[in-house]
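Trainee: So Swiss-Prot has the following annotated:
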type	residues	note
MUTAGEN	S43 to A	Increased activity and binding to the anaphase promoting complex/cyclosome (APC/C); when associated with A-45; A-99; A-144; A-155 and A-454
MUTAGEN	S43 to E	Mimicking phosphorylation and leading to reduced activity; when associated with E-45. Strongly reduced activity; when associated with E-45; E-99; E-144; E-155 and E-454
MUTAGEN	S45 to E	Mimicking phosphorylation and leading to reduced activity; when associated with E-43. Strongly reduced activity; when associated with E-43; E-99; E-144; E-155 and E-454
MUTAGEN	S155 to E	Mimicking phosphorylation and leading to reduced activity; when associated with E-43; E-45; E-99; E-144 and E-454
MUTAGEN	S454 to E	Mimicking phosphorylation and leading to reduced activity; when associated with E-43; E-45; E-99; E-144 and E-155
MUTAGEN	S454 to A	Increased activity and binding to the anaphase promoting complex/cyclosome (APC/C); when associated with A-43; A-45; A-99; A-144 and A-155
Amino acid sequence: MDGTGNRNPPPTSTVGDNSPPPEPSPESLRHVSRMINSNHYTSPSRTIYSDRFIPSRSASKFALFDINTPTEGRDDSSSAYTTLLRTALFGPDVAGPVTPEKTDSPSMTLPNRNIFRYKTETRQSMHSLSPFMDDDFVPGINHSPVKAPRKVPRSPYKVLDAPALQDDFYLNLVDWSSHNVLAVGLGNCVYLWNACSSKVTKLCDLGVDDCVCSVGWAQRGTHLAVGTNNGKVQIWDAARCKKIRSMEGHRLRVGALAWSSSLLSSGGRDKNIYQRDIRTQEDFVSKLSGHKSEVCGLKWSYDNRELASGGNDNKLFVWNQHSTQPVLKYCEHTAAVKAIAWSPHLHGLLASGGGTADRCIRFWNTTTNSHLSCMDTGSQVCNLVWSKNVNELVSTHGYSQNQIIVWRYPTMSKLATLTGHTYRVLYLAISPDGQTIVTGAGDETLRFWNVFPSPKSQNTESEIGALSLGRTTIR
């Protein structure tokens, strides 16, 4: 109090007073924090609308405002990054920052955008590389190029007449050797067609009392096995067109053949599979029994350790080199299993296809004895073959379209569907370079298709590509 008895007036602050300002209350701090961090708690898939007259401040980023503000002495060494960031923030239509040397009044106009925003923008991608907007709208971001699907020619590049090519689902009358020679059984004769020279050679004639039911090349491509309707298996020297030996065992026709080095497996209508070592004097070294109906499909794995067999009893069996009983049995198919193919890319991966009542391609892991997947193709599966160049396979089909389908594995997406045959496509073989397939049908034609790419490890021209186009006869 002063001398008059009045209270002293409160001190007034001056310009030179260095006393600190009063601290904000905790409630004010929480309010400011909520305002600053409001964007971080907004759902990326939810659009928030504000009042029709009051803009939504949550959509604004004031901390980034000076990105586009000209600054004296700013280093322009990171112009590329600045351009990319500006595009991500304000869009591709915003002009770049201008310096005072360029103009005295820098423009902050945002074309095609409202100054006030009345709703928050919804982020399009939860995996966006940009923290501000969808990558698709940022032209400065380089995306991985989308690989265009490989184009497969829809027409065969060559057609051969094949008179007397039988329309029998249980036979295997076409095979392609490692020496690029195609063997075809026509009636009671076997013909060889050299894919390099287009030369046709008549290998054998079984006579009027017999007919060819199967052909199969040895892995070296020098010898051809011929299964006959009388139950015999003949071995021919292809270069000399000379029969080396004839082996018995089957009581009925031999419709399936498969080689494993010097071991030849034959499957017949008598439900049996015979293992024959052509180096020995005996006609067969073992007999495999298990199927309850005709054996119509046989394939050795690429490591020659497992033999897969399919029969008209709707069964798929897997045998090893020493077993006389199947080590694996698969009974999921509901029709005859003729189409069998081992993957050259993954050990133990086996594909099989069922007949008219089944229509499915199934995949099996013989290492773990498991069923992997099933694809309903919509029609009879007549044959299967894997590409050795890419992880794809081809299936041939019967009624109603008689189509040839190229599949990607494991997605089983269709790469191409080829048509042209007027009968079911019963026969299928692949060229030694892995690029071309040949298909045969009861319409008595053989059609050649380029479906697979060349091997990446070598730059080779397809030996088949030099062949003349058009239609010729194989005999």
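Glycine residues also receive a Cβ, built from the backbone N, Cα and C atoms like all the rest.
Here the original residues are kept at every noted site.
Tell me what's around each of these sites.
Mentor: In sequence order, G420 make up the list of same-chain residues 6 or more apart from S155 (mutagenesis position) whose Cβ falls under 8 Å from its Cβ.
Annotation note: S454 (mutagenesis position) sits in a coil segment as assigned by DSSP.
Cβ neighbour count for S454 (mutagenesis position) (all protein chains, 10 Å cutoff from its Cβ): 15.
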Trainee: Quick one: what's DSSP say for S155 (mutagenesis position), helix, strand or coil?
Mentor: coil
